[in-house]
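Peer 1: Feature table excerpt (Swiss-Prot):
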- 1-154: domain 'SPX' (DOMAIN)
- Ser55 to Phe: In bah1-2; loss of activity (MUTAGEN)
- Glu74 to Lys: In bah1-4; loss of activity (MUTAGEN)
- Val156 to Ile: In bah1-5; loss of activity (MUTAGEN)
- Arg160 to Gln: In bah1-6; loss of activity (MUTAGEN)
- Glu181 to Lys: In bah1-9; loss of activity (MUTAGEN)
- Cys279 to Ala: Loss of activity (MUTAGEN)
Amino acid sequence: MKFCKKYEEYMQGQKEKKNLPGVGFKKLKKILKRCRRNHVPSRISFTDAINHNCSRECPVCDGTFFPELLKEMEDVVGWFNEHAQKLLELHLASGFTKCLTWLRGNSRKKDHHGLIQEGKDLVNYALINAVAIRKILKKYDKIHESRQGQAFKTQVQKMRIEILQSPWLCELMAFHINLKESKKESGATITSPPPPVHALFDGCALTFDDGKPLLSCELSDSVKVDIDLTCSICLDTVFDPISLTCGHIYCYMCACSAASVNVVDGLKTAEATEKCPLCREDGVYKGAVHLDELNILLKRSCRDYWEERRKTERAERLQQAKEYWDYQCRSFTGI
């Protein structure tokens, strides 16, 4: 089955259960077909591609294809982030909050299996839309003999509406593993329903390649998502992980150091000019997200390392806190 038909059937099945946004795959392909008939082949510079300044013979770039795709991507990422955050907040909530949810009659979320299935559905939704976007941009480049699709993807990443960059995708993958592991530890039998016919996502795994941790999941469409869990600052497994708005993951204390802030003040006080150590993008610290599910997963999977790192970080945080309050005291007394 061709991906377009597979995607349309998947989205149709989802919309019967809940009204959720998607990529207008068929509509965008029709735009490209018209472009194929009218397009005069010509090479377009990479700079022009970023600015979307195509030749006039190409009706696709004349305020049609990219604006339409951009709006759909914003809707997809916005819906995914909102629902993923709600699900994760429910899982990490106190017993009282969970009790209120149960009393309100949200039967799907109140049981263990319901949480697993909803998390799996959200990851599947994110991945199948990511594949749809990748394929339609690849088709665009093929028809135009250009790199505009790749340039658009780069621009979207800078705008932070690339779904694979979402910290909530990483959190959902860790959440999925955590729930399955806790089910095993409790000794309960895991009875999962067969995967949907058109599902791409078949589960996640935390793997170690030469001691380096990777959070990964396989797609049936020959695409693999790997999230490197090695902090590029301390070159060790991320501890108390945090995701910057550019999508890169660091230890919380390493991120504070890179942003030139004290752990007492936190990343919210970072200057807008401070840049990500990897991509050098600025303004990425204030919207950083704590990866609590990933923190739980790594704590469970790397017990010895976690305990050793916890002791080291505790001593360092206490030292930083002491220096911070000593400085505040001296400033107040004028000494």
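Glycine too: its Cβ is placed from the backbone N, Cα and C atoms.
Unsubstituted: the structure retains its original residues.
Since this is a predicted model, take the numbers as computed values, not measurements.
In terms of burial and nearby residues, how do these features look in this structure?
Peer 2: Glu74 (mutagenesis position) carries a helical DSSP state (H, G or I).
DSSP gives Val156 (mutagenesis position) a helix state. Around Val156 (mutagenesis position), a 10 Å sphere centred on its CB holds 21 further CB atoms from the protein chains shown.
The Cβ of Arg160 (mutagenesis position) lies under 8 Å from the Cβ of Thr245, Cys246, Gly247, each of which sits 6+ residues away along the same chain.
Secondary structure from DSSP puts Glu181 (mutagenesis position) in a helix.
In the three-state DSSP scheme, Cys279 (mutagenesis position) falls into the coil class.
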Peer 1: Return only the integer: C-alpha distance in Å from Glu181 (mutagenesis position) to Glu74 (mutagenesis position).
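Peer 2: Answer for this pair: 33 Å between alpha carbons.
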Peer 1: Return the count of C-beta atoms lying within 10 angstroms of the C-beta of Glu74 (mutagenesis position), excluding that atom itself.
Peer 2: 14
Peer 1: With Cβ-Cβ distance below 8 Å and at least 6 positions apart along the chain, what are the contacts of Cys279 (mutagenesis position)? List them in sequence order.
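Peer 2: Sequence-distant Cβ neighbours: Cys246, His248.
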Peer 1: In whole Å, note down how far the CA of Val156 (mutagenesis position) lies from the CA of Glu74 (mutagenesis position).
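Peer 2: The separation of the Cα atoms works out to 10 Å.
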